[in-house]
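Input: a single structure, listed below in structure tokens.
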Amino acid sequence: MGDQALSFLKDFLAGGIAAAVSKTAVAPIERVKLLLQVQHASKQISAEKQYKGIIDCVVRIPKEQGFLSFWRGNLANVIRYFPTQALNFAFKDKYKQIFLGGVDRHKQFWRYFAGNLASGGAAGATSLCFVYPLDFARTRLAADVGKGSSQREFNGLGDCLTKIFKSDGLKGLYQGFSVSVQGIIIYRAAYFGVYDTAKGMLPDPKNVHIIVSWMIAQSVTAVAGLVSYPFDTVRRRMMMQSGRKGADIMYTGTLDCWRKIAKDEGANAFFKGAWSNVLRGMGGAFVLVLYDEIKKYV
């Protein structure tokens, strides 16, 4: 096996392991965030039963759906996240070779920074093309608030993908894809670009203390998450449209979704669940740091 192929596989393995561990750890926060984002577009949650905020959601979920329901959709998330994060990291390094070949980070800072932004954004958009149906299914499973199997909209990952495909075809599994690409480019560009640039400007980038790495990563994930959050809210709302017919369809398209959320719910609605997203971002920061640590041993 060539050195390049071995390096690619190491990136894939290290990124995937780090992602699976961290996403399982923050799964309850992830579900709370998703419910707050999409409850307004859910057929299962009437206006009077909507969650009032993070604490209300955390208290009611175990009472109404059982404690283990905090991890509803987590299996789909791990399955989805393994290739997503692994491909992101692996492609990121390939794109860095394209955008940053021959660039001196000390003498050409802005070109180095722009190259990191481009490689991070391109990596995120590329991997999204492959795994979007899994991301869609994870969202719909997490948004399913039925207690028993008889009250659930879907009985699992396979059931979700099958039902939506039969109802809407492949298009249904890619609902909200365009706004997802916009959001993922913004998020990944900051996530990878700023992180790599900050680490690259340190005296010894390959031997950075784990606490310093974590602090840099934490700042990056928090900022990137908040900047791209409105795009995430719109794409989740669009995902909730699949499988609906006639009067049940809330939004005719992405632009209509942006417009209706702003008009009917106000600008704050774009940031519902954003605080839980910041907490969840700790998991994202942990992924970056864990990835660097795993690569030292793989």
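Keep in mind that glycine also has a Cβ here, set from the backbone N, Cα and C atoms.
Original residues fill every noted site, and no substitution is shown.
Quoted from Swiss-Prot, the note attached to the mutagenesis of Lys43 to Glu states: Abolished ADP:ATP antiporter activity without affecting ability to regulate mitophagy; when associated with E-244. Remark: Lys43 (mutagenesis position) has Arg244, Asp248 as non-local neighbours, by Cβ distance under 8 Å and separation of at least 6 in sequence. In the three-state DSSP scheme, Lys43 (mutagenesis position) is classed as coil.
If you look up Swiss-Prot, you'll see Arg80, Lys92, Arg235 marked as ADP binding site. All protein chains included, Lys92 (ADP binding site) registers 25 other Cβ atoms within 10 Å of its own Cβ.
If you take the C-beta of Ala90 (mutagenesis position) and look for same-chain residues 6 or more apart in sequence within under 8 angstroms, you find Phe8, Asp11, Phe12, Gly15. For Ala90 to Asp, Swiss-Prot lists a mutagenesis experiment annotated as follows: Abolished ability to regulate mitophagy.
Swiss-Prot lists Ala123 to Asp among its mutagenesis entries, and the accompanying note reads: Abolished ability to regulate mitophagy. Secondary structure from DSSP puts Ala123 (mutagenesis position) in a helix.
Look at Arg244 (mutagenesis position): DSSP puts it in coil. What Swiss-Prot notes for the published mutagenesis of Arg244 to Glu is this: Abolished ADP:ATP antiporter activity without affecting ability to regulate mitophagy; when associated with E-43.
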Key: Using Cα positions only, nearest of the binding-site residues to Ala123 (mutagenesis position) (Arg80, Lys92, Arg235)   = Lys92
Residue, out of the recorded positions Arg80, Arg235, Arg244, whose Cβ gathers the largest set of other Cβ atoms within 10 Å = Arg235
Key: Maximum Cα-Cα separation in Å among residues Arg80, Lys92, Arg235, which the record lists as binding ADP   = 24
